[in-house]
Amino acid sequence: MRLLIGFALALALIGCAQKGAESIGSQKENDLNLEDSSKKSHQNAKQDLPAVTEDSVSLFNGNKIFVSKEKNSSGKYDLRATIDQVELKGTSDKNNGSGTLEGSKPDKSKVKLTVSADLNTVTLEAFDASNQKISSKVTKKQGSITEETLKANKLDSKKLTRSNGTTLEYSQITDADNATKAVETLKNSIKLEGSLVGGKTTVEIKEGTVTLKREIEKDGKVKVFLNDTAGSNKKTGKWEDSTSTLTISADSKKTKDLVFLTDGTITVQQYNTAGTSLEGSASEIKNLSELKNALK
């Protein structure tokens with residue numbers, strides 16, 4: 001009996017020792033993880049701070065460029081920046097933050113940042129491990145953003161975000177001037193769909209026999225048209241460039257004005273029964289259904 005009791009006590013002591021060792025090992029592992037995390041946080045914070053020998057330049061889009069206070073042996077200023085935890089380096093003749101910086105990721109893909117001489121344009125490009133460009137993003141200080149994706153060195157999709165927040169998106173792209181699908185999104189999530197042909201974007205929306213069409217030139221100039229295939233009581237539309245207004249008429253009488261404002265919204269205002277003057281006040285079209293109702 002004493003032998004059994006002694007054996008049981010020995011097993012219990014061994015179990016306690018193992019648990020204690022596991023606990024210590026687990027604690028050490030946690031301490032190492034915390035230490036590693038702390039080091040990474042410190043390194044990331046350090047990357048976002050200028051060294052004693054650097055000046056910091058804050059760009060309009062939130063990026064920071066660190067510029068050496070003195071020129072290097074080649075007579076240029078050294079540049080440094082961190083984008084998506086990738087450290088980029090480069091040189092420049094100027095010390096204002098402009099220039100080109102490059103860096104590599106662990107998978108050998110690359111990131112390239114170009115800041116224009118006037119600091120008003122920032123271009124971010126991504127390359128795969130074989131050095132083929134896969135995407136680019138051009139951000140301008142006035143507010144527009146152009147994003148492109150490429151496949152096998154060919155343009156695959158493109159998105160233009162205007163300074164007012166409205167967008168133009170292209171997919172199934174043949175070349176820079178032609179795309180099978182184009183989508184324009186105005187304020188209030190109003191979408192018009194079409195295509196890009198010969199550099200001109202044509203998007204439209206249909207309601208019954210009426211088609212509202214927007215033509216957008218390369219330079220961004222817009223014209224709006226209205227077409228009606230009805231046999232009788234056909235609607236017509238007249239576009240006025242100076243006011244960005246489409247006046248809709250039926251039976252030779254003006255019925256309403258659609259105004260395409262610079263902020264990307266559309267307003268509608270009715271004419272009186274005689275069609276001679278506007279009445280009431282213009283109201284903002286809040287969704288696609290309201291726009292379709294305005295075309296009825």
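We count from 1, first residue shown onward.
Backbone N, Cα and C atoms are what each Cβ position is placed from, and that goes for glycine too.
Original residues only: the substitutions mentioned are not part of this model.
What you see is a predicted model, and the numbers here were worked out from it, not measured in a lab.
Record note (Swiss-Prot) on the natural variant His42 to Tyr: In strain: CA7.
Taking Cβ-Cβ distances under 8 Å and a sequence separation of 6 or more, the neighbours of Lys89 (variant position) in its chain are Asp78, Leu79, Arg80, Leu101, Glu102, Gly103. Per Swiss-Prot, natural variant Lys89 to Arg is noted as: In strain: 41552MA.
There are 16 other Cβ atoms within 10 Å of the Cβ belonging to Thr123 (variant position). Swiss-Prot lists Thr123 to Ser among its natural variants, and the accompanying note reads: In strain: CA8.
In sequence order, Ser109, Lys110, Val111, Lys112, Lys133, Ile134, Ser135, Ser136 are the residues of the chain that are 6 or more apart from Ala126 (variant position) and have a CB within less than 8 Å of its CB. Quoted from Swiss-Prot, the note on natural variant Ala126 to Thr is: In strain: 21343WI, 41552MA, 42373NY3, HB19 and HB19CT1.
If you take the C-beta of Asp128 (variant position) and look for same-chain residues 6 or more apart in sequence within under 8 angstroms, you find Ser109, Ile134. In Swiss-Prot, a published natural variant is listed as Asp128 to Asn, annotated In strain: 21343WI, 41552MA, HB19 and HB19CT1.
Taken residue by residue with DSSP, Gly198 (variant position) is part of neither helix nor strand, so it is coil. Record note (Swiss-Prot), natural variant Gly198 to Val: In strain: 21343WI, CA3 and CA7. The unchanged residue is displayed.
Counting in whole angstrom, Gly198 (variant position) lies 26 from Thr123 (variant position) by their C-alpha atoms. There are 7 other CB atoms within 10 A of the CB of Gly198 (variant position), with all protein chains counted.
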